[in-house]
Amino acid sequence: MLNKLSLLLKDAGISLTDHQKNQLIAYVNMLHKWNKAYNLTSVRDPNEMLVRHILDSIVVAPYLQGERFIDVGTGPGLPGIPLSIVRPEAHFTLLDSLGKRVRFLRQVQHELKLENIEPVQSRVEEFPSEPPFDGVISRAFASLNDMVSWCHHLPGEQGRFYALKGQMPEDEIALLPEEYQVESVVKLQVPALDGERHLVVIKANKI
């Protein structure tokens, strides 16, 4: 699996240390093991997880601005855990409402010795944001409109929303409230992945 990951990273132009690669593989192995009992993901093959979960998450890392992020609706830690491994200087709050997912995240935190994550069980609407976050990240969480509505209290004045999407979400962008603007849309290149991937970066308009 290490060889496959190394080839995928090379194709993506991403350079990681051996320690980071081993952490990513350990996370995939844990996800595969726990998935049998906890049903954390529909992806069953660890090699497929490398593409659809690991690479699909970490290609976002160069576009994140700031040091303090929250991954809302993180599920089994996607994209938050892979991002925390490749961005060890940043801190990631991993938010999910289901206890079994948060238990898995805490076990990952313990086994991989990840000091820059904080798994939290909470609904996003009820989670306090003190201090506010530099970035609110979501992957397969909600429409853009729902994301900014439910998470409006989380980013700071200069904070951004980072929404990981499949195809270009033109309809969702058109429905964004006028107090928000799309700062950029990045077409992501994920090696060995069928289908499109886009990152939509949103900021609140200054009043």
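Glycine is no exception: its Cβ is also placed from the backbone N, Cα and C atoms.
What Swiss-Prot annotates here:
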MUTAGEN   N39 to A  Lack of activity. Low-level streptomycin resistance. Slight decrease in AdoMet affinity
MUTAGEN   H53 to A  Decrease in activity. Very low-level streptomycin resistance. Slight decrease in AdoMet affinity
MUTAGEN   D56 to A  Strong decrease in activity. Low-level streptomycin resistance. Slight decrease in AdoMet affinity
MUTAGEN   D71 to A  Lack of activity. Low-level streptomycin resistance. 10-fold increase in AdoMet affinity
MUTAGEN   G73 to A  Slight decrease in activity. Streptomycin-sensitive. Slight decrease in AdoMet affinity
BINDING   G73, L78, V124, E125, R139  S-adenosyl-L-methionine binding site
MUTAGEN   G75 to A  Lack of activity. Low-level streptomycin resistance. 24-fold decrease in AdoMet affinity
MUTAGEN   G77 to A  Lack of activity. Low-level streptomycin resistance. 10-fold decrease in AdoMet affinity
MUTAGEN   P79 to A  Lack of activity. Low-level streptomycin resistance. 11-fold decrease in AdoMet affinity
MUTAGEN   D96 to A  Lack of activity. Low-level streptomycin resistance
MUTAGEN   R123 to A  Slight decrease in activity. Streptomycin-sensitive
MUTAGEN   R139 to A  Lack of activity. Low-level streptomycin resistance. No change in AdoMet affinity
MUTAGEN   R139 to K  Decrease in activity. Very low-level streptomycin resistance
MUTAGEN   K165 to A  Slight decrease in activity. Streptomycin-sensitive
MUTAGEN   R197 to A  Strong decrease in activity. Low-level streptomycin resistance
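Here the features listed in Swiss-Prot are painted onto the structure.
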| residue | record | contacts (Cβ under 8 Å, 6+ apart) |
| --- | --- | --- |
| H53 | mutagenesis position | V28, L31, T41, V43, L78, P82 |
| D56 | mutagenesis position | P79, R139, L164, V190, L193, R197 |
| D71 | mutagenesis position | G77, L78, P79, G80, L83, F92, T93, L94, L95, I137, S138, R139 |
| G75 | mutagenesis position | L40, T41, D96, R101, A140 |
| R123 | mutagenesis position | S97 |
Out of the mutagenesis positions N39, G73, K165, give me the one sitting nearest to E125 (S-adenosyl-L-methionine binding site) by CA distance.
G73
Within 10 Å of the Cβ of P79 (mutagenesis position), how many other Cβ atoms can you find? Include all protein chains, please.
28
For N39 (mutagenesis position) and G73 (mutagenesis position), what Cα-Cα distance in Å is obtained after rounding to a whole number?
15
Hey, how far is G73 (mutagenesis position) from V124 (S-adenosyl-L-methionine binding site), Cα to Cα, in Å?
8
Using C-alpha atoms only, work out the spacing between V124 (S-adenosyl-L-methionine binding site) and K165 (mutagenesis position) and round it to an integer in Å.
19
Secondary structure of G75 (mutagenesis position) (DSSP, helix/strand/coil):
coil
I need the most crowded of these recorded positions: D96, E125. Count other C-beta atoms within 10 angstroms of each C-beta and give me the top one.
D96
List of residues, in chain order, with Cβ under 8 A from that of K165 (mutagenesis position) and at least 6 apart:
E172, R197, H198, L199, V200
